[in-house]
Amino acid sequence: MERYEVMRDIGSGNFGVAKLVRDVATNHLFAVKFIERGLKIDEHVQREIMNHRSLKHPNIIRFKEVVLTPTHLAIVMEYAAGGELFERICNAGRFSEDEARFFFQQLISGVSYCHSMQVCHRDLKLENTLLDGSVTPRLKICDFGYSKSSVLHSQPKSTVGTPAYIAPEVLSRKEYDGKVADVWSCGVTLYVMLVGAYPFEDPDDPRNFRKTITRILSVQYSIPDYVRVSADCRHLLSRIFVGNPEQRITIPEIKNHPWFLKNLPIEMTDEYQRSMQLADMNTPSQSLEEVMAIIQEARKPGDAMKLAGAGQVACLGSMDLDDIDDIDDIDIENSGDFVCAL
């Protein structure tokens with residue numbers, strides 16, 4: 001890590017701590033996730049690194065490299081100076097339909113690319129979408145800790161993700177198509193941008209987790225009268241929030257929907273995306289062999305010394321619902337509750 005100068009803490013969570021660093025040679029800023037060496041370097045960490053490494057797209061946080069320190073495995077990635085889309089919604093209350101579409105187009109562009117690379121994210125939510133620092137913000141999908149690749153891994157069966165965003169079929173604990181479940185989560189993100197609340201929470205009892213699950217399973221949602229939403233937008237949401245995953249709208253169908261196509265920036269078109277991907281193929285990246293060797297070495301316990309002064313963030317990541325014995329015992333503050341009440 002000699003080439004990087006630590007600037008400040010930018011977050012913490014179940015994984016460890018994240019810091020903003022500066023490349024002393026280029027002055028470029030990066031975000032680094034530090035994970036303690038030893039037992040914490042498990043299959044989930046390896047999966048996150050391998051899936052993230054394979055993805056190169058303008059709407060996905062760019063993976064740079066993994067580095068080993070005496071105490072930690074460091075994952076170096078692009079730094080998004082604009083913060084979370086979640087924070088932007090908290091500050092705004094809700095977005096206009098045009099602003100929601102602007103970010104939704106970018107979200108779908110990134111998710112479509114992930115799926116084309118045979119990677120399903122499985123934890124799409126506002127907190128896992130960052131913004132760069134530009135005046136016209138570019139959305140960046142991050143956090144591939146729960147992602148699965150159909151090339152590297154079996155079809156998902158575990159119930160992972162943030163409760164408010166989980167698709168009905170994921171709650172069934174049977175094998176499901178992670179790509180189709182991602183579509184549902186994108187719909188929840190769109191709804192929250194438009195309304196400023198989660199679609200399946202009871203407005204009179206938003207912290208009742210059991211009730212939220214029941215409403216998800218029965219696809220019980222509505223758009224409040226005070227929110228003006230076009231007929232095309234309502235139609236798209238009604239095609240996303242379909243309990244039967246086989247009947248749910250697909251990503252290619254979303255990309256052809258009239259609401260999605262309205263004011264679509266040229267950089268969101270398939271032709272432009274393909275040209276960008278061809279250019280990215282020539283971008284050098286850390287070799288697979290080097291990455292795997294570093295991960296294997298990181299499984300060995302490091303020195304007892306710990307990084308000092310971990311920062312704090314409001315959202316500490318998602319939970320795995322398979323680890324929950326009684327949903328009444330859940331701390332709703334950290335389970336996807338929309339903490340910015342309107």
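Note: Cβ is positioned from N, Cα and C throughout, glycine not excepted.
Swiss-Prot lists Asp123 with the feature active site, proton acceptor, giving sequence analysis as the kind of evidence.
Taken from Swiss-Prot, the feature ATP binding site applies to Ile10, Gly11, Ser12, Gly13, Asn14, Phe15, Gly16, Val17, Ala18, Lys33. Counting Cβ atoms from all protein chains shown, Gly16 (ATP binding site) has 21 others lying within 10 Å of its own Cβ.
Annotation source Swiss-Prot lists domain 'Protein kinase' at 4-260, citing sequence analysis. In the predicted model, the domain 'Protein kinase' (4-260) shows an average pLDDT of 87.
One mutagenesis experiment catalogued in Swiss-Prot, Ser158 to Asp, is accompanied by this note: Loss of kinase activity, and activation by hyperosmotic stress.
What Swiss-Prot notes for the published mutagenesis of Thr159 to Asp is this: Loss of kinase activity, and activation by hyperosmotic stress.
Quoted from Swiss-Prot, the note on mutagenesis experiment Thr162 to Asp is: Loss of kinase activity, and activation by hyperosmotic stress.
If you count neighbouring Cβ atoms within 10 Å for each of the binding-site residues Ile10, Ala18, the highest count belongs to Ala18.
Ser12 (ATP binding site) sits 18 Å from Asp123 (active site, proton acceptor), taking the C-alpha atoms as the reference points. Other C-beta atoms found within 10 angstroms of the C-beta of Ser12 (ATP binding site) number 19, with every protein chain shown included.
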